[in-house]
Amino acid sequence: MERDFDLGMGRPGGLGGLGGEPIMQQMPQPAPHHPSRSSNDHNVKNLMKQAEENSGYLTLQGNRRKADLKELQFVEDIGHGSCGTVTKCRYKSVIMAVKTMPRTSNSYEMSRILMDLDVICLSFDCPYIVRCFGYFITNFDVRVCMECMATCLDRLLIRIKQPIPERIIGKLSVSIIKALHYLKTKHQIMHRDVKPSNILLDWSGVIKLCDFGIAGRLIESRAHSKQAGCPLYMGPERLDPNNFDSYDIRSDVWSFGVTLVELATGQYPYAGTEFDMMSKILNDEPPRLDPAKFSPDFCQLVESCLQRDPTMRPNYDMLLQHPFVVHHEKIETDVEEWFADVMGECG
């Protein structure tokens, strides 16, 4: 399973999730300006020192213990990307996924790694975000030990060669909206890279959000950097070169809507070169679901998320109250059984 390691600029300030045991209080607000390269280098070095103090500890079954990197036993490769690799490893009796990212002198890349670490450690109490057991920082790399999931949704679509049923997407929607809502309400964090490759599924049917390297700290509920994220899932307001305004979580709502269309149809809704696709996002009417194939509530949910004007899109509280989401939160859907069936069909 190939994984997409999109890593982005971290926020200024302390490492709320890396400063020892998990903490519940909100982190300090960052200064509302872009630091110079030299100040950012200094900031990254300080944050790395904080992180190093808690390197080598794993929290397993509620117990935090000092661990030796040598005790991690390699099992198999899971995937790789331009910025790192993921392997399946065993620590004593626990199977885990270990994401290894090289340490570099590039403060931009290191701030991304630190951001990913920070968010995943902060989110220890959220059942909809992939769980982190701990991490190891060496002179050469950073290794993050996480729960081992079965696959990500983009690789699943490629493997099963068919769309994901609406009833399964309903359960996926509940989990992802709750994960995004948690990040916003509890930590004032915006994911900024919502897409199928960052949604994980395990064999028990549990759905979780991952990859927080380019998440952004919100200042008065708004984000200011427009570079972060995969452009093919960005809202028009983030792609428009003439738009210099900040944006809010409703940009992630657009990304969520595009993801829903891709899962429901089995393919990304725009065609052509990357330039062509970005041009269509900016200029064409947003994609819609075929009402002959999907329920009215599902079609309306997608339509509400994919509004060109971001102020017309719902926020997370509104999404959680949407009839499609409310319905699928209440009903029982055997995601585990469906997943086992489709994986069995494709060998």
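Yeah, the Cβs are placed from backbone N, Cα and C, and that goes for glycine too.
Keep in mind the model shows the original residues, not the substituted ones.
Quantities reported herein were computed from a predicted structural model and do not represent experimental measurements.
According to Swiss-Prot, the active site, proton acceptor annotation covers ASP193, on the basis of sequence analysis.
Per Swiss-Prot, ATP binding site is recorded for ILE78, GLY79, HIS80, GLY81, SER82, CYS83, GLY84, THR85, VAL86, LYS99, and the stated evidence type is sequence analysis.
Here Swiss-Prot flags 72-325 as domain 'Protein kinase', drawing on sequence analysis. In the predicted structure, the domain 'Protein kinase' (72-325) carries a mean pLDDT of 90.
Its own atom aside, the Cβ of LYS99 (mutagenesis position) has 28 Cβ atoms within 10 angstroms in the protein chains shown. Annotation of the published mutagenesis LYS99 to Arg in Swiss-Prot: Loss of kinase activity. Loss of kgb-1 activation. No effect on the interaction with shc-1. No effect on phosphorylation by mlk-1; the original residue is retained in the structure shown.
Here Swiss-Prot notes a mutagenesis experiment, SER221 to Ala, with the remark: Abolishes phosphorylation by mlk-1; when associated with A-225.
Swiss-Prot gives this note for the published mutagenesis SER221 to Glu: Phosphomimetic mutant which probably causes constitutive kinase activation. Loss of pharyngeal muscle contraction and egg laying. Formation of vacuoles in the pharynx and uterus lumen; when associated with E-225.
Quoted from Swiss-Prot for the published mutagenesis SER225 to Ala: Abolishes phosphorylation by mlk-1; when associated with A-221.
Here the residue is the original one, but Swiss-Prot notes a mutagenesis experiment at this spot, SER225 to Glu: Phosphomimetic mutant which probably causes constitutive kinase activation. Loss of pharyngeal muscle contraction and egg laying. Formation of vacuoles in the pharynx and uterus lumen; when associated with E-221.
DSSP assigns LYS99 (mutagenesis position) to a strand segment in the three-state reduction. Following the DSSP three-state reduction, the secondary structure of HIS80 (ATP binding site) is strand.
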